[in-house]
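Only one structure is covered here, and it is reproduced in the block below.
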Amino acid sequence: MAEQLTEEQIAEFKEAFALFDKDGDGTITTKELGTVMRSLGQNPTEAELQDMINEVDADGNGTIDFPEFLSLMARKMKEQDSEEELIEAFKVFDRDGNGLISAAELRHVMTNLGEKLTDDEVDEMIREADIDGDGHINYEEFVRMMVSK
C-alpha cells in the first residue's frame, strides 16, 4: 500500500516520523507516541497507546519503524479518499443540495444511469436505506447503504 505514495508524500512522512521519534533511534515507542499525542491536545491511556502501536506493528516488536509508519499513513489516506468519493456520490444524488435524497432525485439519477425503475422499486430503495423513517436518505444513511453493499 505504501507503494502508492509519491516521493513528496514519503518525504513529508519522514519529517513527521522524525517528530515522533524523539531519540532518533528509528523507532517510535509508546512513550514517544504519548508525548506527541499530548502535544496535540490528546490524552491517551497507556493501553490506548499500546493499541495504536499494535495496530501497525507488523513485526510485533512493540515499536513502530518507518516502513510500518508509512503503511499506516497510506492506509489512512486511502480511507480519506473513499470518504471523499462517498461525499461526491451523495452530491450526485442530492440534486437540490438540501442534504437529503428524495424519491424523485433517486429516480432521476437511476433513470440517467439507464435503470428504469417503477415508483414502487424507487420507494422500496428509499425505505431500505431510510433508517430514521423520514422518507428521505440523509448522508449517514447513504454511507451505511454504500458501505454495506
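Just so you know, glycine gets a Cβ as well, placed from its N, Cα and C.
Where a substitution is noted, the model still shows the residue that was there originally.
Look at Swiss-Prot and you will find ASP21, ASP23, ASP25, THR27, GLU32 tagged as Ca(2+) 1 binding site, backed by sequence analysis. DSSP gives ASP23 (Ca(2+) 1 binding site) a coil state; it is part of no helix or strand. Proximity of ASP23 (Ca(2+) 1 binding site) to non-local residues of its own chain (separation of 6 or more, Cβ distance below 8 Å) is seen for GLU32, given in sequence order.
The number of other CB atoms found within 10 A of the CB of ASP94 (Ca(2+) 3 binding site), across every protein chain shown, is 21. The Ca(2+) 3 binding site feature in Swiss-Prot is assigned to ASP94, ASP96, ASN98, GLU105; the stated evidence is sequence analysis.
Taken from Swiss-Prot, the feature Ca(2+) 4 binding site applies to ASP130, ASP132, ASP134, HIS136, GLU141. Of all Cβ atoms in the shown protein chains, 11 besides its own fall within 10 Å of the Cβ of ASP134 (Ca(2+) 4 binding site). Under DSSP, ASP134 (Ca(2+) 4 binding site) is assigned to coil, being neither helix nor strand in the three-state scheme.
Summarised by DSSP class, the composition of the domain 'EF-hand 2' (44-79) is 25 helix, 2 strand, 9 coil. Annotation comment: Swiss-Prot describes 44-79 as domain 'EF-hand 2', evidence class sequence analysis.
Around the Cβ of ASP51 (mutagenesis position), 12 further Cβ atoms fall within 10 Å across all displayed protein chains. According to Swiss-Prot, the mutagenesis experiment ASP51 to Asn carries the annotation: In CAM12; lacks the Ca(2+)-dependent K(+) current.
Listed in Swiss-Prot as a mutagenesis experiment, SER102 to Phe is described as follows: In CAM1 (also named PNTA1); lacks the Ca(2+)-dependent K(+) current. When Cβ atoms from all protein chains are considered, those within 10 Å of SER102 (mutagenesis position) total 18, not counting its own.
The note that Swiss-Prot attaches to the published mutagenesis ILE137 to Thr is: In CAM2 (also named PNTA2). Proximity of ILE137 (mutagenesis position) to non-local residues of its own chain (separation of 6 or more, Cβ distance below 8 Å) is seen for PHE93, LEU100, ILE101, LEU106, ILE126, ALA129, ASP130, MET145, given in sequence order.
If you take the Cα of HIS136 (Ca(2+) 4 binding site) and the Cα of ASN98 (Ca(2+) 3 binding site), they are about 11 angstrom apart, rounded to a whole number. For the pair ASP51 (mutagenesis position) and THR27 (Ca(2+) 1 binding site), the Cα-Cα distance reads 16 Å. As a whole-number mean, the pLDDT of the domain 'EF-hand 2' (44-79) in this prediction is 87.
Checked against GLU141 (Ca(2+) 4 binding site) by C-alpha proximity, the recorded positions ASP25, ASP96, ASN98, SER102, GLU105 yield SER102 as the nearest.
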